[in-house]
Amino acid sequence: MLPYIVLVLGCWSVLSQAAQTDDEERAGNRRPIWIMGHMVNAIGQIDEFVNLGANSIETDVSFDDNANPEYTYHGIPCDCGRNCKKYENFNDFLKGLRSATTPGNSKYQEKLVLVVFDLKTGSLYDNQANDAGKKLAKNLLQHYWNNGNNGGRAYIVLSIPDLNHYPLIKGFKDQLTKDGHPELMDKVGHDFSGNDDIGDVGKAYKKAGITGHIWQSDGITNCLPRGLSRVNAAVANRDSANGFINKVYYWTVDKRSTTRDALDAGVDGIMTNYPDVITDVLNEAAYKKKFRVATYDENPWVTFKK
């Protein structure tokens, strides 16, 4: 009887290891997806969107006349079906976000791993962009990263709508270096969100001295239709040997059909007002084998080619 039990246990161990290896291989071959909760501008919305399935959020940042980040505010017009006027003081939002992304905090949301700051620099003159970057860095360092002492752990994407505002990137980096925390740039990525020609976007990054950590967005309000031609161009750049893009995301996607189209195109992120819709599609048999929700272990700056 004993040899039989040993044989059974041995077979079970082999099968378990094989199953684990199979799971790991399936996970490794599936594209990690960032489900980006759109227009999360009030602290209470952080939990709301994460609980619906978002593993990342997008937050609007408005600036005052002196290039100080002021509010997490979008304003009218915004997406159809949304309240455009919710907001917080920027630094208050950062503190709430820090609580949600700091392990051990009572408000901690483990699934929230990336934050896109949609920087509303349209109110600024071009010559204020560098200063805006410096002031943004100081605010994040103090109120989100807690001056480098057990601050929030989420990765950050600085999304800039105007290619001419590329000096914001240098100002941000220079300020973190001046304040003694250049290592925090490891947690920071970049995006130009103005739907510009991909070639022009690449030129802006060259001017900014940036290689790597690049997300490329494409999209339009959910009130209007938009094709995937530019998404396809961004994905082609990402997958090419000499491309500069690491990740591609599409906004604002609220329909299952559009979600499927975006996934089929090979995007890495989908920005949405309804994270549960994206989650539902990812759980469909045809997509569950190809995609998975990204976790904190995923490096959002690493390219996953189609």
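Positions of Cβ are set from backbone N, Cα and C atoms, glycine also.
In this structure the noted substitutions are not present, so the sites keep their original residues.
Not measured: the values here are computed from a predicted model.
According to DSSP, His38 (active site) sits in a coil region rather than a helix or strand. According to Swiss-Prot, the active site annotation covers His38.
Over all protein chains present, the Cβ of Asp118 (Mg(2+) binding site) has 25 other Cβ atoms lying within 10 Å. The Mg(2+) binding site annotation in Swiss-Prot covers Glu58, Asp60, Asp118.
In Swiss-Prot, the entry for mutagenesis Asp60 to Ala states: Loss of catalytic activity on sphingomyelin. Loss of catalytic activity on sphingomyelin and lysophosphatidylcholine, high decrease of hemolytic activity, and loss of vascular permeability and dermonecrotic activities; when associated with A-58. The structure shown retains the original residue. Less than 8 angstroms from the CB of Asp60 (mutagenesis position) sit Met39, Asn41, Thr72, Tyr73, His74, Asp118, Lys120, each of them six or more residues away in the same chain.
The annotation active site, nucleophile is assigned in Swiss-Prot to His74 on the grounds of experimental evidence. Cβ neighbour count for His74 (active site, nucleophile) (all protein chains, 10 Å cutoff from its Cβ): 24. Under the three-state DSSP scheme, His74 (active site, nucleophile) falls in the coil class.
For the mutagenesis experiment Cys80 to Ala, the note given by Swiss-Prot reads: Moderate decrease of catalytic activity on sphingomyelin and lysophosphatidylcholine, and moderate decrease of hemolytic, vascular permeability, and dermonecrotic activities; when associated with A-223. Secondary structure from DSSP puts Cys80 (mutagenesis position) in coil.
In this structure, Gly122 (mutagenesis position) is part of a helix by DSSP. Other Cβ atoms within 10 Å of the Cβ of Gly122 (mutagenesis position), summed over all protein chains shown, number 11. Here the residue is the original one, but Swiss-Prot notes a mutagenesis experiment at this spot, Gly122 to Ala: No or very weak change in catalytic activity on sphingomyelin and lysophosphatidylcholine, and no change in hemolytic, vascular permeability, and dermonecrotic activities.
When other Cβ atoms within 10 Å of the Cβ of Cys223 (mutagenesis position) are tallied across all protein chains shown, the result is 11. While the structure shown retains the original residue, Swiss-Prot records the mutagenesis experiment Cys223 to Ala with this note: Moderate decrease of catalytic activity on sphingomyelin and lysophosphatidylcholine, and moderate decrease of hemolytic, vascular permeability, and dermonecrotic activities; when associated with A-80.
In sequence order, Met36, His38, Glu58, Ser217, Asp218, Gly219, Ile220, Ile270, Met271, Thr272 are the residues of the chain that are 6 or more apart from Trp251 (mutagenesis position) and have a CB within less than 8 Å of its CB. Record note (Swiss-Prot), mutagenesis Trp251 to Ala: Moderate decrease of catalytic activity on sphingomyelin and lysophosphatidylcholine, and moderate decrease of hemolytic, vascular permeability, and dermonecrotic activities. The unchanged residue is displayed.
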In three-state DSSP terms, the structure that Cys223 (mutagenesis position) belongs to: coil
Neighbour tally for Cys80 (mutagenesis position), based on other Cβ positions within 10 Å of its Cβ: 12
Chain-mates of Glu58, Asp60, Asp118 with C-beta within 8 Å of site centroid, Mg(2+): His38, Met39, Val40, Asn41, Thr59, Val61, His74, Val116, Phe117, Leu119, Lys120, Ser159
